[in-house]
Structure formats: C-alpha cells, structure tokens
Amino acid sequence: MSEQKTSGSGSAAAARLQIEAEYKDKGPQWHRFYKEICETCDREAKEKQFSTSESERHTNRGLNRYRDVNPYDHSRIVLKRGSVDYINANLVQLERAERQYILTQGPLVDTVGHFWLMVWEQKSRAVLMLNKLMEKKQIKCHLYWPNEMGADKALKLPHVKLTVELVRLETYQNFVRRWFKLTDLETQQSREVMQFHYTTWPDFGIPSSPNAFLKFLQQVRDSGCLSRDVGPAVVHCSAGIGRSGTFCLVDCCLVLIDKYGECNVSKVLCELRSYRMGLIQTADQLDFSYQAIIEGIKKLHDPTFLDAEEPLISNDTETHTLDELPPPLPPRVQSLNLPLAPNSGGILSLNMRAAQANGAESIGKELSKDALNNFINQHDMIHDAEVADSRPLPPLPVRAFNDSDSDEDYLLDDDDEDDTDEDEEYETINEHDADPVNGHVPATTQPHADDVNANNEKPAVPVDEQHKANGIDPIPGQLPASPENELKRRKRNEYQASLEQKVNDMKRKQRENEDKQLAAKKRRSLLTYIAAGVVVGVICAYAYTKLG
C-alpha cells in the first residue's frame, strides 16, 4: 500500500474506516489471519537468513530468560563496557514513522547490570515496563530498581560502574511513573531516566478496553522519550515480544495514520518482526492491537480525552508488601551453589532428588535462576499442602498471594487458568520445560556441557564469581541472608501462621455449627415424640370416656 503524505481529520477518519472494515472482515477467521501473518514473517526471516548465533553461544545461553526467544544478530544491542557484550535485546526501527525502540526481556538477577549499562550506553531516556514482577505465581522479571528514595538507598552496580537512585515516584490508577538518577562512576556524569510501569494489564490475557492503554501511550508520548532526538526507549515485558510488540505496533500505526492518512497493520507488524522475532505472540494480542488503533485514531485527536488528567493516587516513597515481591533470591542462590561435600552437586541436586523422590516430575536442564527458584519454592508449597488437615474445608494457604480478581496490584498478578499469557506460549512449547506444579516454568537456558558431570550434577560456583561475571558485584562480607530478607522470611512465616489460625478457627466454627445442628435435631426429635405421646394420650382418654 502506498503511503503518501496527507493531513486533516478526514484522512484519519478514512483510515479508521479502512482498518475497521479489515478488522470486521477478518473477524470470523481471525486466528487464521494471525497465523498467515506469522507464516509470512517466518518465511521472510528464512529467506533473509536472519541468524541468532550470538544468543546460542556457550557463554550467552545463561543470559536468556526463555530458550525460544533469541535476538537476531543483525539488530542485537552490543554492550561496549565490560567483558560481556551480549544482552537479549534488539533495536527495532520503523524509519517512515520516525520510531525506534529497544525491545528486551525482563532482567534476570544476573543481568540487572547489563540492563542498566544498555540504558546508559544507548542514551535511553525512558524504560517502559508492561508486566508485573510476578504473574500466576511465576517470576516474570527481577526487581531491577531501588525500592526507596535517597542516595544511600541507591542500587550500586560497581562491575559496570553505574549507580541507580530513585528520586521521584508517582502512582496513578493504571501505571506508575518513576524517575531515576543514573550515574556513571567513571565520569561522574548523571542522567535522568524515567520508567513508565503499566500495571493493569490483566492476568494472562489482554485489557478489556483500550482506553487505559491509550492513556498510558499518551503519557509516554508527552514525556518526549519516543522522539528521534533522544536515545531509543527501552520496552520490556517478560519475554520482550508479546506486550512489548503490542505497544510498538499500536504506536507505529497511529503515527503512520497521522502522517500519511493510511496504514497497513499487518505489513507494519512484519517490518517490526524483521528486527526481533515473535512480536505479538497471540491472536488475541493482534485483535487488541486493532481495537487500540481504531479507538486511538479517534481518542488521540479528542481534546476531551487528551486534556483529561490521569488521577494521581500517591507520590510517596515506594514500599512493597510481602505479596508484591518474589521470594528473596540471595539465600536461594547461595543454597544452590554451596557444596554439601567434596564432589557433591550441592544442595540443588539434593533438593531436586528429594522433590523427585516425593513424586514431583523432573525438570529439564534449561532453567534460569528465576525458574530454579520457582521450582524449589513450589516444591516447598506442595510439601506444606500435603501436611494440611484433611477435613472437607479449604486447605491451609501455602503462600501469601492475593487471590482477588483486581488488576490494581501492580507487582503481583493472580491466577487465572482460563486466559492465555504472552509468555505462556513459549513456556509450554517444549514438554520437558513443564513445571512440575503448575504445568509450566519459564524455562530458558542450558547449562554448559563442561559444567555438568556424569550424574547431571552442577558443580558449585561461588555466587560472588557469578555476579562479577554478569555485571553485579556483591557487597564484601555480605551474609547469605541479609537482615531484610530474614525479616521478610519471619513476616512470611508469621503470616502463614496467621492464615493457619484462621483456617483452624473456620474448622472450629464448623464443628460448633455441626454440634448445634445435631443438638437441634435431637430437640426436634424429642419434641416430636412428646407431641406424639400427648396426641396418643388424648385419644386414649377420649376413647375411655366414650366407652365408659
């Protein structure tokens, strides 16, 4: 389709009618339409011989969150500082829309330093986060920013020579906006970096309405972080292709409609996919993209919509509850690598064997640290559930998670079996990546062949060495479990005990109700017998008087 420069609301209205017609026409066969787009993009990638060899290198596999989501070599971001130049990220561009983004995965515990180094080197002005840290009780992204304001609370990344300080925070109904001071320790230069954290993308699905998403897009645009005169904005979810691709597709198409009065949505998607594989993971995400584009043509030119201010909920120091954070990683990481004895595979092997001995399925070797952490914690949850009281009441809660249907909890998502998630597609492609508890784990990387012995046991590697190799230096003399993590553990145990007490109270009340019902039944039976006796007595007395 040709795209000649036009102007005026009439062209935008015509574009809206054209996209609406295509949307309605493809509606009955939407999944086939999505599949055809994917096949076209895959065919073009093969014809152009797009490779992913860097992501498959022996030394880089452990830096990928998902095994099936690898950056193309021709568009990957190359880190300049340090011994590691690889990060799972691509520069995605659409020249005629004057848009460029960096699409990347949610940082792992060992890639936080790489992530911020990329932000610094690429001169990015903003980070757009479209997921929660945990969803469906699975870690989707490591917490990569400081929790509290102040220089003394800054995140220190000495190996990549950067510090990250939280300087401002604003919480809105549908997103959180954070301002960071990113400082280069080599030059002592500092730069302000904004983070737009979209917090109400529903559990494993798509937003019910594009309005909140469009308001978020407007706020991002108004900040100027998408302009060509600044570095590309960093966009991520968990895999960096589903929700991230949705954001980029909607933004690019709306820009093209403003500039040219027309847009071929499927063509734009294929162009974006030529920079990073798999953008828009599901047919539902493509469906939502069309809805957002159609609605955005109208809303982003409506003064009422544009002038409406997003309600500010708070601008206080950020605090997280136990439910909002993943299980503390440092104690787990230490336990995974401390050897039990010479030539031993360490506590990880012991935990894995114990889990398998108790009936849990074995898990594949292609696991990231987050996935391993999920596996061990979930096995602990199973064990706790097995010892719960067997009465026909709800079992003891095994984890302090929020089970409401609200999307407002922006760091922890709840469980929804009926929806499909952008990352679920990649977690369930390979059967040997299945989670032994919930049926899926965000499986990612294969350990190196020379790191696994004949018993499939991974030799111990000091945590300090792991962090130094991946952009994070540990604090000298730091204990495996910090006071903060110990406090979290105690609070979690106290909360667990409180929940257990509540369930026991429920059981006690049920027993009391059962006893009351039984007593009432006995009373009713006794009254029935007494009434029957009285009736019989009256009849006998009446008969006696008549006969007498």
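In case you wondered, yes, glycine gets a Cβ from its N, Cα and C as well.
Original residues throughout; no substitutions modelled.
Note that the structure is predicted; figures quoted are calculated from it, not measured.
If you look up Swiss-Prot, you'll see 33-296 marked as domain 'Tyrosine-protein phosphatase'.
A coil conformation is recorded for SER238 (substrate binding site) in the three-state DSSP classification, outside any helix or strand. Positions annotated as substrate binding site by Swiss-Prot: ASP203, CYS237, SER238, ALA239, GLY240, ILE241, GLY242, ARG243, GLN281.
For the mutagenesis result CYS237 to Ser, the note given in Swiss-Prot is Abolishes phosphatase activity.
Annotation source Swiss-Prot lists active site, phosphocysteine intermediate at CYS237, citing similarity to another entry. The number of other CB atoms found within 10 A of the CB of CYS237 (mutagenesis position), across every protein chain shown, is 30.
Local packing around the binding-site residues SER238, GLN281 was summarised as the count of other Cβ atoms within 10 Å of each Cβ; on this measure the leading residue is SER238. By a simple count of nearby Cβ atoms, those within 10 Å, the most crowded of the binding-site residues GLY240, GLY242 is GLY240.
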